[in-house]
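Enquirer: What Swiss-Prot notes for the published mutagenesis of Ser618 to Ala is this: Loss of catalytic activity. Annotation comment: Swiss-Prot describes Ser618, Asp707, His739 as active site, charge relay system. According to Swiss-Prot, the mutagenesis experiment Asp707 to Asn carries the annotation: Loss of catalytic activity. Recorded in Swiss-Prot as a mutagenesis result, His739 to Ala carries the remark: Loss of catalytic activity.
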Amino acid sequence: MDSSGTDSAKELHVGLDPTTEEEYATQSKLLQEFINIPSIDKAWIFNSDSGSQAMFALSQANLLANKKKKFMLSGHISNESNQSVNFHWAPFPIEMTGASAFVPSPSGLKLLVIRNPENESPTKFEIWNSSQLEKEFHIPQKVHGSVYVDGWFEGISWDSDETHVAYVAEEPSRPKPTFDHLGYYKKENSLDKGIGSWKGEGDWEEEWGEAYAGKRQPALFVINVDSGEVEPIKGIPRSISVGQVVWSPNSNGSAQYLVFAGWLGDKRKFGIKYCYNRPCAIYAIKFTSDEPKDDDANEFPIHNLTKSISSGFCPRFSKDGKFLVFVSAKTAVDSGAHWATESLHRIDWPSDGKLPESTNIVDVIQVVNCPKDGCFPGLYVTGLLSDPWLSDGHSLMLSTYWRSCRVILSVNLLSGEVSRASPSDSDYSWNALALDGDSIVAVSSSPVSVPEIKYGKKGLDSAGKPSWLWSNIQSPIRYSEKVMAGLSSLQFKILKVPISDVSEGLAEGAKNPIEAIYVSSSKSKENGKCDPLIAVLHGGPHSVSPCSFSRTMAYLSSIGYSQLIINYRGSLGYGEDALQSLPGKVGSQDVKDCLLAVDHAIEMGIADPSRITVLGGSHGGFLTTHLIGQAPDKFVAAAARNPVCNMASMVGITDIPDWCFFEAYGDQSHYTEAPSAEDLSRFHQMSPISHISKVKTPTLFLLGTKDLRVPISNGFQYVRALKEKGVEVKVLVFPNDNHPLDRPQTDYESFLNIAVWFNKYCKL
């Protein structure tokens, strides 16, 4: 056979032609520069006579390993007499290979490092002092599995004496039935260890859905850091999944309690990731370090401290131990919205350690329904700092969404007064990382600015109220010239878009303008034409797109795309009226809001109507596929990441079937495990697939095989229907990814393809 032509022919992967391959090569180099930008995740401050020492936890995508590389960066903080502050950084960061969690002790003299195994090996606990490893304990699987470090059930807490650490870990595997070579059942205590025996599967146990596949029940443990002895805490019903444990104050020889959040999962465990509407409470159980191991658990009963409220999480004790503070998502639990406006509460903690039969819950921050223009819109937090207190003992610092930004607030626990600690004139997003006395160490970023470390010194304003003077900290983090060049010409602003459907039945807060973050190049329109525009839609729908830095979106901006990042009604940060206006109207009100924002940009002359694309994931993918069906001539290309395309087929296989009912009907009363024909008809009617006959927009689909939230079959059904119609589609499937599609290689390949796909139809 003549093979003379094969040497010059190039092997191209599916879907590539030589021109596209060249573009892949060009775009991949720039994208990698952006992907390499590290995240500043956490910080700890250690005080000494010579000043404060800061330790920062950072993470960076490792494309080769397809994991995040974690490392520590440390520096000395010196406050100068002229009110300036200097950070003196260590010359190099230190990689923390295999470390799952770092937890300094209250004094700062010890550091706990936890290393979770990737198999059935023991979990490692390491106790470090300032110069060396003091102790190392290996906790076998028969005691417990991996420690929870998920940011939700996660809770790792030192006691005040620094002799014990309480934490949440997977309970040990429950025994499975064993059968011999003939198939006969073998009793658990059987002495017959004959060859050929095998284990069955045993009873199925429900998990907490997306991101928790294969994870066992979270349970509470205490380790003695001197002896390494681990004690499982008895008396907690298995129907309660525990998390977020802290120690109660230990004063006057009073009894000490473990205080934690608990989620009930006795009837069904719905998906809990991103879902604040799962009922939960703050519990307390007494702990005595010299407790005999055979004591009856009833001698130390569990106390529900928040019986009168449907939600309680993130427990924190005030510095003086007088108050227990917690966050509540009762509005989400009571309404059914998966996230809604939160509230903050406090409980008086008894100095004698004797818990009353019922506790008086005091409201500190109540739910805001209709915020006045420029005023506090309500509380939207994902968690609290481990030590969020100023020196006065009653001022708590937290980070929350405030319209299209994230801000830092100071909350007076006694009066409930809320004041903004981050600059009130800043449209950047701010996140408090740690407190240095009354000063704040924070990170700030915007869609066009990489994350920067900030240091805020507390002072008083002209009215005598607390205010913070912020300093820029010269970070040792270096960014590539290509990244800085790509960002140098970018700018952003927040657009207010008046809504059109101001009906009488609409709540007042739902009549306010929506917001959209417009990101563009200062060089746009130099040739009289606007850059192509990407309409960017967040998921949820009860989530928000803040003015913060995203590596991948900044990459798309740097290659010539303007962005319109739309916070439609139903988003967080705008008060409860606006949020609750969407349920029952998904696929309609949110679609109209998105089209309104796009048309507003066109009318302002900042968008070319012939070069508009749309990008969204999850509910943002729901909106993306709705938009190309309801406005088939509006968008030249689309990209959807794990989109909801058909609620009727999703409801029976998702980990959150309640979401389908709530967003379709607007309340919880219709929920059932057996949807009726009428339910399925309504779901179909409100889904993008009901508009598929009108779709003609070329669409890229990015799907994760392990997605439990919007299982891959939902996207495939829509894709095949488009192919049947002859619509151009491209599909990328990531076999080891779940809903977020956030593994480094997946994130990289996804946005590389999004860029090339959009370039093809916008003719960049």
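Numbering starts at 1 and runs along the chain as displayed.
Including glycine, each Cβ sits where the backbone N, Cα and C put it.
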Enquirer: Around the C-beta of Asp707 (mutagenesis position), how many further C-beta atoms are within 10 angstroms, looking at every protein chain?
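Expert: 23, counting other Cβ atoms within 10 Å of Asp707 (mutagenesis position).
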Enquirer: Provide, as an integer number of angstrom, the distance between the C-alpha atoms of Asp707 (mutagenesis position) and Ser618 (mutagenesis position).
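Expert: So the Cα of Ser618 (mutagenesis position) lies 11 Å away from that of Asp707 (mutagenesis position).
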Enquirer: Have a look around His739 (mutagenesis position) and count the other CB atoms within 10 A of its CB, chains all included.
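Expert: I get 24 for this one.
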Enquirer: Across all the protein chains here, work out how many other Cβ atoms are within 10 Å of the Cβ of Ser618 (mutagenesis position).
Expert: 25
Enquirer: Can you tell me the CA-to-CA distance separating His739 (mutagenesis position) and Ser618 (mutagenesis position), as a whole number of Å?
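Expert: Cα-Cα distance, His739 (mutagenesis position) to Ser618 (mutagenesis position): 8 Å.
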